[in-house]
Each structure stands twice: as structure tokens, then as C-alpha cells.
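Right, one structure below, let's go through it.
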Amino acid sequence: MNPEKFTHKTNETIATAHELAVNAGHAQFTPLHLAGALISDPTGIFPQAISSAGGENAAQSAERVINQALKKLPSQSPPPDDIPASSSLIKVIRRAQAAQKSRGDTHLAVDQLIMGLLEDSQIRDLLNEVGVATARVKSEVEKLRGKEGKKVESASGDTNFQALKTYGRDLVEQAGKLDPVIGRDEEIRRVVRILSRRTKNNPVLIGEPGVGKTAVVEGLAQRIVKGDVPNSLTDVRLISLDMGALVAGAKYRGEFEERLKSVLKEVEDAEGKVILFIDEIHLVLGAGKTEGSMDAANLFKPMLARGQLRCIGATTLEEYRKYVEKDAAFERRFQQVYVAEPSVPDTISILRGLKEKYEGHHGVRIQDRALINAAQLSARYITGRHLPDKAIDLVDEACANVRVQLDSQPEEIDNLERKRMQLEIELHALEREKDKASKARLIEVRKELDDLRDKLQPLTMKYRKEKERIDEIRRLKQKREELMFSLQEAERRYDLARAADLRYGAIQEVESAIAQLEGTSSEENVMLTENVGPEHIAEVVSRWTGIPVTRLGQNEKERLIGLADRLHKRVVGQNQAVNAVSEAILRSRAGLGRPQQPTGSFLFLGPTGVGKTELAKALAEQLFDDENLLVRIDMSEYMEQHSVSRLIGAPPGYVGHEEGGQLTEAVRRRPYCVILFDEVEKAHVAVFNTLLQVLDDGRLTDGQGRTVDFRNSVIIMTSNLGAEHLLAGLTGKVTMEVARDCVMREVRKHFRPELLNRLDEIVVFDPLSHDQLRKVARLQMKDVAVRLAERGVALAVTDAALDYILAESYDPVYGARPIRRWMEKKVVTELSKMVVREEIDENSTVYIDAGAGDLVYRVESGGLVDASTGKKSDVLIHIANGPKRSDAAQAVKKMRIEEIEDDDNEEMIED
């Protein structure tokens with residue numbers, strides 16, 4: 001025996017068989033070991049040939065019988081160092097070598113080894129024992145070589161028998177298991193026309209990811225099964241080639257090319273009865289390319305041009321441009337078929353066609369309104385992906401959510417079960433106690449437990465009954481799907497008796513059983529819901545995008561209606577601005593906003609420190625419960641023309657192209673946001689040109705060519721233009737109307753008309769009056785009080801102290817900001833000194849009053865928490881009447897617990 005004259009597969013088989021003999025401690029290496037090694041490989045030729053000859057379970061039976069025979073062989077312990085081959089094994093190999101020479105093979109292939117093995121009397125008897133005739137196994141093995149009898153001319157030659165079966169799957173065979181294809185008739189007809197050509201009969205499907213390119217080929221497979229194709233395509237096999245399987249495990253140089261050649265040879269031998277489908281056809285270009293070898297595309301080209309190979313390719317537009325168009329010789333052999341994204345109505349039709357498949361898989365019922373919602377919401381809110389893929393994913397995930405809820409216990413039962421467990425633990429603990437109180441409690445617990453069990457039992461029974469009904473419906477739907485597949489198979493084989501039995505017998509029985517079970521659920525079903533409705537789809541959209549599209553709950557309705565009032569708690573005055581913003585949010589959440597524009601776009605004008613930026617922060621806090629979720633762009637950083645690229649990302653060829661823009665990336669990740677362009681007048685005019693498209697159509701294309709959706713964002717721009725006119729109006733030099741007109745004149749002079757014309761509203765913020773500034777001072781003092789509250793310290797402040805702070809810090813030109821600066825410098829600094837000097841203890845109160853030319857600070861024990869009642873006071877205690885220093889301590893004591901309201905009924909912040 002010369003191993004060099006054996007194929008790699010033969011050598012591997014003999015080595016495995018030898019290892020089997022060594023591990024078992026057998027004295028000889030026999031044909032039985034060889035049979036054991038061959039049958040243990042599930043993808044090998046031997047088990048496949050036995051299954052074809054004797055039925056589906058024949059290979060498993062043969063493996064069992066061979067293993068039993070191996071166990072009966074005598075074994076030695078320890079095993080011998082060298083195990084000789086038995087005379088019967090040598091005869092097997094000699095017979096195989098004789099057959100090899102007669103066939104003209106250069107290497108001994110596995111199929112010849114099997115043919116030699118089948119001549120062995122012991123193996124023949126074992127196969128007869130399981131009812132498999134060796135003659136039939138031989139004929140199945142011979143079929144592997146094909147009609148012309150392929151020759152094995154290399155060490156890897158026998159790996160390519162049945163190459164199409166090994167490296168592909170027949171879509172026509174699996175047509176019944178594929179999802180139904182709705183629409184796409186024009187594309188399928190175009191593919192059929194190209195396939196019917198004499199030469200260059202190779203269509204390539206190109207389109208965006210997720211538009212249904214592979215579905216077109218699956219639709220063709222289903223038409224071939226039904227016979228709805230021209231004569232040239234009847235009875236053809238549509239094989240989907242797995243390029244990964246072709247490349248995987250090709251260890252030796254030339255092995256990949258040999259595999260591919262064998263696939264192409266099988267296609268050629270089929271004489272037009274095989275059409276190859278290569279998904280992601282760009283992978284063919286460069287596949288298997290190493291130094292000194294050619295890639296797969298060059299092996300395809302000659303056959304593609306001559307029309308010997310009919311091939312359907314599929315790839316995305318980007319990859320087609322990137323890979324296929326570069327190889328003009330490869331590209332010209334394919335005819336392009338563009339697969340466009342379906343419209344929303346077409347997507348709804350596709351979803352209706354798939355509805356039954358998803359209902360059967362998940363065991364739920366999908367409402368038609370949910371399908372319409374999925375198509376509409378995905379088209380509107382999920383950008384960067386394409387229909388119908390994103391709509392199908394929405395339906396699938398919504399069904400999965402409902403299914404998960406069905407498989408878990410209802411909340412009502414779960415709560416009662418937990419309570420029952422707690423009472424049982426308490427019962428066991430009390431049973432050991434001897435005192436009267438425990439015995440009395442024991443009687444109570446037993447009674448509670450009995451009541452709970454009485455309540456729980458009917459609920460559990462109802463839940464189990466409903467669960468069983470839903471599970472049975474799911475099982476029947478899956479059975480119906482399997483029967484429909486069997487029906488298609490029977491019709492394809494023209495087994496009319498079987499088809500009639502299925503259509504008018506089994507399938508009708510299953511459908512009537514499903515209808516009966518679904519009919520019983522018409523009563524009010526409080527325990528479990530198996531329906532997937534529009535609200536489930538909306539919930540998934542909200543989870544994916546962060547955009548609240550779910551139906552408005554009662555709490556949220558109240559929040560939206562009271563949005564303006566809550567914004568006023570943080571922003572003093574500025575009614576026009578607050579109302580404009582809150583109304584825009586209300587329109588958006590009610591679903592009546594303009595669909596193709598941002599939720600709202602505003603230009604806030606006014607002097608510094610009047611609350612323009614504060615309103616944007618307050619809005620972000622109300623919408624997202626966190627003011628930091630504001631997308632803030634400081635326009636003072638965009639004073640040069642080239643800085644526009646920082647907003648939308650650098651163009652190709654520039655450093656930072658891969659990073660994306662500061663604005664576009666932030667909005668792409670969180671489409672539902674508040675965008676603040678602060679100090680907008682300081683930016684270069686080129687920046688405004690970029691924003692025109694955002695304000696008009698709610699979209700912007702970034703540096704990488706991706707379209708970013710701004711339709712769910714609120715855009716706020718702030719500017720100080722014309723602030724001096726408003727200050728003149730405040731001091732009485734001119735009327736406020738004249739001042740506003742002057743401001744608008746300045747704005748029109750600075751900004752282009754096309755920008756101003758696209759804004760929803762231009763809001764002029766009025767300078768803050770003295771009373772409004774006092775409210776601001778109180779809000780700032782609350783901020784200090786919140787910081788102190790972390791130490792358990794309450795803060796009390798008199799009106800006199802607030803008036804003193806205002807008198808010291810008020811500057812009409814700078815608005816409210818000087819108040820914060822003065823407070824930080826004076827009040828916070830003094831409090832910090834008192835903390836460091838340990839004058840302020842935990843759970844004490846600091847009260848601030850106006851003294852002679854300065855603020856006076858007093859500390860008293862008893863702070864946020866009252867020791868006697870355990871109640872918390874407000875973090876900021878406001879002393880409205882402004883008691884003098886001598887009376888202040890008593891006033892603080894009285895007001896520590898109760899809530900104090902100012903003259904404007906403004907609520908204090910609670911800890």
C-alpha cells in the first residue's frame with residue numbers, strides 16, 4: 001500500500017479506522033474498523049448511499065449494527081504497539097486498487113474503497129441484517145461519478161463528488177418552506193426574460209439592502225414549482241451556491257479551484273437544467289485568490305460568456321460599484337435588474353402575505369391594523385434602512401414580545417404567588433412559637449393563606465386553560481404549515497391521490513380545529529392576550545429609535561397639557577416663547593404635526609441673561625428627564641467657512657472623514673432631541689446655508705452620504721442681535737413696540753430671508769423686570785439649598801435678604817447671570833467657610849437675613865428631618881414677611897415642616 005497514491009479523504013478514513021482499532025485494543029485492523037470509520041461521518045458517501053438504498057433510518061441502523069460487531073471483537077490490555085492489517089482488509093484495498101486502475105484514476109478514491117468493502121462477506125451480512133441490499137448501495141455509490149464517470153486525477157479529487165449538493169441548496173426543492181413572495185412581478189419577469197436569452201443569460205439583482213433581492217429569486221423558485229414559467233425554465237433546479245462552504249477547509253493549493261471547477265462541471269453536464277444563484281456575488285471577485293492562483297471570477301467568465309452557465313447574482317448598489325464595476329469583463333457578462341424599494345401600500349401587501357407565516361411561528365394573532373402601522377411607522381421613523389425589511393423586522397419583534405409575555409405568568413398571579421410564599425414562611429416560623437400573640441397571629445395567617453389559595457386557584461386554572469388553548473393553536477398552525485409544504489411536494493410529483501388526501505382531509509381538519517379554538521376566545525380574555533396590535537408595533541419603534549410614538553397615556557396627556565406651566569417653574573416670564581415651544585411639542589405628540597419638517601424651529605432673540613438657553617435646557621429636561629440630553633452646538637466655534645465640515649463631517653479624502661459630524665452623528669443616534677444652536681449670529685454664513693435643508697425638509701446629508709432625519713427634533717437658535725434696543729425699551733427711552741421693530745430690522749439685516757422664512761417662529765425675549773429678577777434670585781437660592789440638602793442641612797431665606805441680593809447684583813444690561821455670580825461669590829463662599837469651620841452640623845438649619853449693609857447667617861440645630869415626627873421639610877424655607885434678625889430663629893422653627901408659598905403661589909422644590 002502506497003499512501004501517496006491515496007486521496008486525502010482515503011488516507012483520513014484509513015487513519016480514523018486504525019485509531020478506532022488502537023483505542024479498542026483490538027489485535028487486528030479489519031474491514032469492520034474501516035466500515036465503522038466510514039459510517040461515522042454523517043456527511044460522507046457511505047451513510048448517504050445506505051440512506052438512499054434503504055430509507056431514511058437505514059444509515060443509523062447500519063451504524064448501530066457495525067458498532068455492536070466491533071464490541072464483540074476480542075480486545076487486549078494493554079493494546080499491542082503495532083496492529084497489523086488483517087488479510088481480509090488487504091483484500092479489500094487490493095480490490096479497490098484494481099477498480100481504480102480500470103477506471104483510470106491516478107489516486108485511490110473513497111468510493112472505490114467502499115466498493116471494495118462491499119465485497120467483504122462480513123460487511124455484506126451486516127447490511128443484509130438491517131435490510132439493505134449491497135447491490136443497491138453499489139449502484140448509489142456509482143451514481144456519484146455521474147453519467148460520464150468522472151476521473152480522480154488529484155489527491156483531493158474525491159471531495160468533489162456531488163459538488164452541487166455539498167456546496168449549494170436547491171431552492172426549488174425548498175420552495176414550500178420559503179416565505180411567500182408578494183408583488184415583484186416585473187422584476188421576476190425581467191429575470192425570466194434574461195435567463196431565456198441564448199448568450200449572456202445571467203441577471204444580476206442590484207438594489208439597496210433589505211429591499212427584497214433574494215426574495216425575487218425565491219419568487220422565481222416558487223413559480224418554477226407551480227409551472228408558471230416558459231418551457232426553457234420548466235423542471236430546472238435553482239441552486240443557491242454557498243461561497244463560504246466552497247472556500248472553507250480548502251487547505252491545499254488549488255483545492256478551492258478544484259471544488260469550483262467540479263461545481264461548474266456539474267452545471268455544464270446538467271445541460272441547462274441547473275441555474276446557479278450566488279447571493280453577494282461580489283464575493284466571487286477575489287475569492288480564493290492567493291499568490292500564483294486565479295480567483296473564482298476568472299473561472300466563471302468563459303462559461304458565462306458562452307451561455308453554458310446560467311447564473312443569477314445579487315448584490316447591493318454600493319458593493320456592485322465598488323467590486324463588480326471595476327472588473328469590466330465580469331460586469332459585461334451580467335444584465336442588471338434594479339430592485340427598487342417598495343412603497344408603503346406595497347409593503348402592507350407584502351406583510352399581509354407573510355402574516356400567516358409569522359402567526360404560525362410565534363403562535364399569536366396579528367391584527368391588520370398592526371401591519372399597516374408597521375409599514376407607516378417604519379417608513380416615517382426608521383431611517384437608514386429600507387422597506388420591506390424594516391417593517392417585517394418590526395412585526396417579527398412585536399410578535400416575539402407578545403409571545404414572551406404569553407410564556408410568562410400574568411402579573412396578577414405572580415403577585416399572589418409571592419404573597420402566598422411569604423405567608424407560608426411566616427406560618428412555619430409561627431408554628432414553633434408558644435406565646436399567645438404568636439398563636440393569635442398563626443390563626444390570622446392560616447385564614448389569610450386559605451383566602452389567598454381560594455383566590456389563586458381559579459385564576460391559576462383559568463391561566464392554564466388559556467395557555468393550553470394558545471399552545472394548541474400554535475401547534476396546529478405549525479402543523480398546517482408542514483401539511484401545506486407536503487401538499488406542494490405532492491403536487492410537484494403529480495401524486496394526485498396524496499394531494500387530494502391532504503387538501504380535502506388533513507388540512508381541512510386542522511383548519512376547522514384552529515377555527516374552533518379561536519372561536520372560544522371571543523369572550524373577554526383578561527389573563528392572556530395573543531393579539532399583536534398597533535400599540536405593540538409602536539412600542540418596538542419607540543424602543544428602537546427613542547421616539548415616543550406609543551399611544552398617549554393619561555399621565556402623558558396631563559404632562560403635555562401642563563408642559564407650559566412646568567417650563568415656567570424654571571423659566572421666569574417669557575410667556576410667548578414658552579407657549580410657542582410647548583405647542584410645537586403638543587402638535588408632534590398628538591400626531592398632527594407636519595410630517596416632513598422638524599417638530600419646531602425657533603429663533604430666540606433678546607439680551608443676555610433673560611432665559612433663552614435656559615428654556616432649551618428646561619425643555620430637554622421635561623422631554624427626557626435630563627437636561628444633558630440637549631444637543632448643544634456653540635456657534636461661536638463655527639466662525640470660519642471650513643468649520644461647516646465639523647457639523648456634517650469631513651468630505652472624502654480629508655482627515656476625519658470616518659468620524660462623522662458633530663450635529664449629524666448626534667441626531668442619527670438620537671433622532672428625538674432638542675438641538676440648541678447657541679449665539680447663532682456669531683457663525684459663518686456658510687453654516688446657515690447648511691441649515692436651510694434641515695429647517696425646510698427635516699433632512700441633512702452628512703459627509704459620508706447618509707441622510708440624517710431631523711423630523712423629530714426641536715431646533716432652537718439663540719441670538720443677542722438688537723439687544724441694546726430692548727434695553728432702551730426697558731429703561732423707557734423708547735416704547736417696547738418700537739424696540740421690537742428695531743430688533744427685527746437688525747435680524748433681517750444679518751440673516752438671509754430664506755433662513756428666516758423657514759423658521760416656525762421668531763420670539764423676542766423681553767428684558768427681565770425687578771419682580772421677575774426676584775423670582776430668579778429665589779430659584780438660584782433653591783439651587784444652593786439643594787446642594788446643602790445633600791448634607792442634611794435646610795436653608796431659610798427672608799424677602800429682605802433676596803432684596804439685598806438683588807440690590808447688590810442687579811444690572812439691567814446683563815440680566816439674570818450677575819445674580820448667580822454674586823450668589824456664588826458671596827453666599828456660597830460664606831456657607832463653604834462655615835462648613836469648613838464646622839459651624840454647620842448635619843441636620844441643622846442655616847437662615848439668611850439682611851443686616852446693616854450685609855447678609856447675616858445664623859445656624860440652628862434641627863434641619864431637613866424633624867426628630868420628633870421624622871418628616872422632611874423643604875430644602876429652601878422661604879420667610880415671606882422678612883422678620884428681623886431677633887425674630888428670625890422663631891420663624892424658621894415654625895416654618896420648617898410646612899410648605900410655604902410665595903405671593904405668586906410658586907411651588908418650592910421638594911427634596
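Cβ atoms are placed via backbone N, Cα and C, with glycine included.
Here the original residues stay in place, and none of the substitutions has been built in.
Features of the protein shown, as given by Swiss-Prot:
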type	residues	note
BINDING	207-214, 606-613	ATP binding site
DOMAIN	3-147	domain 'Clp R'
MUTAGEN	His33 to Tyr	In dlt1-2; normal growth and development under nonstress conditions. Impaired chaperone activity and thermotolerance function, but normal positive regulation of HSA32 during recovery after heat treatment
MUTAGEN	Ala499 to Thr	In hot1-4; reduced basal thermotolerance and unable to acquire thermotolerance
MUTAGEN	Thr599 to Ile	In dlt1-1; normal growth and development under nonstress conditions, and normal chaperone activity and thermotolerance function. Compromised positive regulation of HSA32 during recovery after heat treatment
MUTAGEN	Arg706 to Lys	In hot1-5; unable to acquire thermotolerance
MUTAGEN	Gly815 to Asp	In hot1-7; reduced ability to acquire thermotolerance
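Positions of Swiss-Prot features highlighted on the structure.
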{"residue": "Gly207", "record": "ATP binding site", "contacts (Cβ under 8 Å, 6+ apart)": "Lys213, Thr316, Leu317, Tyr338, Val339, Ala340, Glu341"}
{"residue": "Pro209", "record": "ATP binding site", "contacts (Cβ under 8 Å, 6+ apart)": "Thr316, Arg385, His386, Asp389"}
{"residue": "Val211", "record": "ATP binding site", "contacts (Cβ under 8 Å, 6+ apart)": "Val339, Ala340, Glu341, Pro342, His386, Leu387, Pro388, Asp389"}
{"residue": "Gly606", "record": "ATP binding site", "contacts (Cβ under 8 Å, 6+ apart)": "Lys612, Asn720, Ala723, Leu726, Val764, Phe765, Asp766, Pro767"}
{"residue": "Val610", "record": "ATP binding site", "contacts (Cβ under 8 Å, 6+ apart)": "Gly573, Gln574, Phe765, Asp766, Pro767, Leu768, Gly815, Ala816"}
{"residue": "Arg706", "record": "mutagenesis position", "contacts (Cβ under 8 Å, 6+ apart)": "Gly384, Thr664, Arg668"}
Close in space but at least six residues away in sequence, with Cβ under 8 Å from that of His33 (mutagenesis position), the same-chain residues are Ala17, His18, Leu20, Ala21, His26, Leu70
Taking DSSP H, G, I as helix and E, B as strand, the domain 'Clp R' (3-147) contains 98 helix, 6 strand, 41 coil
As a whole number of Å, the Cα atom of Thr608 (ATP binding site) is distant from the Cα atom of Thr599 (mutagenesis position) by 26
Quick tally, other C-beta within 10 angstroms, Thr599, Thr608; top of the recorded positions is Thr599
Between the C-alpha atoms of Ala499 (mutagenesis position) and Thr599 (mutagenesis position), the distance in angstrom, to the nearest integer, is 58
For the domain 'Clp R' (3-147), the averaged pLDDT of the predicted model is 79
Across the binding-site residues (Lys213, Lys612), the Cβ with the fewest other Cβ atoms inside 10 Å is that of Lys213
Per DSSP (helix/strand/coil reduction), Gly207 (ATP binding site) sits in strand
